[in-house]
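S.K.: Sharing the feature lines straight out of Swiss-Prot:
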type     : residues                                                                        : note
ACT_SITE : Lys245                                                                          : active site, proton acceptor
BINDING  : Gly41, Ser42, Gly43, Asn44, Trp45, Gly46, Phe73, Phe129, Ala185, Arg310, Gln339 : NAD(+) binding site
BINDING  : Lys152, Arg310, Asn311                                                          : substrate binding site
VARIANT  : Asn16 to Asp                                                                    : In strain: WFB
VARIANT  : Ser143 to Ala                                                                   : In strain: WFB
VARIANT  : Leu164 to Pro                                                                   : In strain: WFB
Amino acid sequence: MSAAADRLNLTSGHLNAGRKRSSSSVSLKAAEKPFKVTVIGSGNWGTTIAKVVAENCKGYPEVFAPIVQMWVFEEEINGEKLTEIINTRHQNVKYLPGITLPDNLVANPDLIDSVKDVDIIVFNIPHQFLPRICSQLKGHVDSHVRAISCLKGFEVGAKGVQLLSSYITEELGIQCGALSGANIATEVAQEHWSETTVAYHIPKDFRGEGKDVDHKVLKALFHRPYFHVSVIEDVAGISICGALKNVVALGCGFVEGLGWGNNASAAIQRVGLGEIIRFGQMFFPESREETYYQESAGVADLITTCAGGRNVKVARLMATSGKDAWECEKELLNGQSAQGLITCKEVHEWLETCGSVEDFPLFEAVYQIVYNNYPMKNLPDMIEELDLHED
């Protein structure tokens, strides 16, 4: 064997060391009582995930109840209720137009009714609405219920910075994991192949296979031929990357709008990845560094998001038009959110409280540009401050 082949095998061994992935096939024990699933949220990504879940609930009748409820914040589209459009035409014409939804996916405008007798809740709403949703759900969700958060962001309050999955667990008393990955919603909805990561820690009160949600059940719930799922336990790792990638993407949008090209975008992503990992090490030491490199929820998601997601588009328009972030968001996103705008403020507030702002110059630069109109052209100097501090 050549020296080059030896090096390749050695590198492969390092990359895969300690990596535990579930296989693409799912071997399941029939549930004693099929799990009833509800998706809370009906935006672009919420509807896409609801489509995936409904397809799998129909495909595994021995494991899941066939009907999937999707809570919809009711709107009127040309005089028709959005829920009625979804339930009769099987399309979300506002947030996911052109995509046919499964007939077992039922839009429900009543939040409390949508979670009646539920076993699994998938949260997929803009994260700023989570406290209000949890407040409404309190007292209506049994402790046996399990949840997955597809939200991107943090909850920052008197208790410090919290993962949104932890916030859900604390507020509702239910075990909650997370789903995150290199997933542009429209591409997933169009059934173009992609990967994602689901993270879930089996709780101490696990009731047993066939009676409770485990990694096999979650694999069956989310895995599709076009949507490949890796199930791991590092909820913190995938949640951190899922939140902070949007802040990095704003930085990429700024330099793109300034016309600085691919080299500048790559520099932002390099610095951003370092700050994401540093944030995890400092504030969530239970997160695993390999998650950032090896999972779809890590560097792959960062690359995809920085290639042209909502945050890049908003930041690019800010740079080219001189408009503020909120004008650009309203103009571009059809009522949806660029989550990085909120996350960068939450991160700034937390870092300021901890006295750690100087350790995260890119995150701070993005915050100052969005909220205090710092000149975008100063980004390189602001980022280089980290090296000065380390010297």
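Note: Cβ is positioned from N, Cα and C throughout, glycine not excepted.
This is the original sequence, none of the listed changes applied.
How buried are the listed features, and what sits near them?
M.R.: Lys245 (active site, proton acceptor) counts 30 other C-beta atoms within 10 Å of its own C-beta, drawing on all protein chains shown.
Cβ neighbours of Trp45 (NAD(+) binding site) (same chain, under 8 Å, six or more residues apart in sequence): Asn124, Cys150, Asn183, Ala185.
Remark: Arg310 (substrate binding site) has Leu332, Leu333, Gln336, Ser337, Ala338, Gln339 as non-local neighbours, by Cβ distance under 8 Å and separation of at least 6 in sequence.
Classification of Ser143 (variant position) by DSSP places it in coil, neither helical nor stranded. Sequence-distant neighbours of Ser143 (variant position) (same chain, six or more apart, CB under 8 Å from its CB) are Gly173, Ile174, listed in sequence order.
Leu164 (variant position) falls within a helical segment according to DSSP.
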S.K.: Counting distance between Cα atoms, which of the recorded positions Gly41, Gly43, Phe73, Leu164 is nearest Asn311 (substrate binding site)?
M.R.: Gly43
S.K.: About how far apart, in whole Å, are the alpha carbons (Cα) of Gly43 (NAD(+) binding site) and Lys245 (active site, proton acceptor)?
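M.R.: Cα of Gly43 (NAD(+) binding site) to Cα of Lys245 (active site, proton acceptor) measures 20 Å after rounding.
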S.K.: Write down the Cα-Cα distance for Phe73 (NAD(+) binding site) and Leu164 (variant position), rounded and given in Å.
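M.R.: So the Cα of Phe73 (NAD(+) binding site) lies 20 Å away from that of Leu164 (variant position).
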S.K.: Would you mind pulling the DSSP three-state label for Lys152 (substrate binding site)?
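M.R.: SS state of Lys152 (substrate binding site) = coil.
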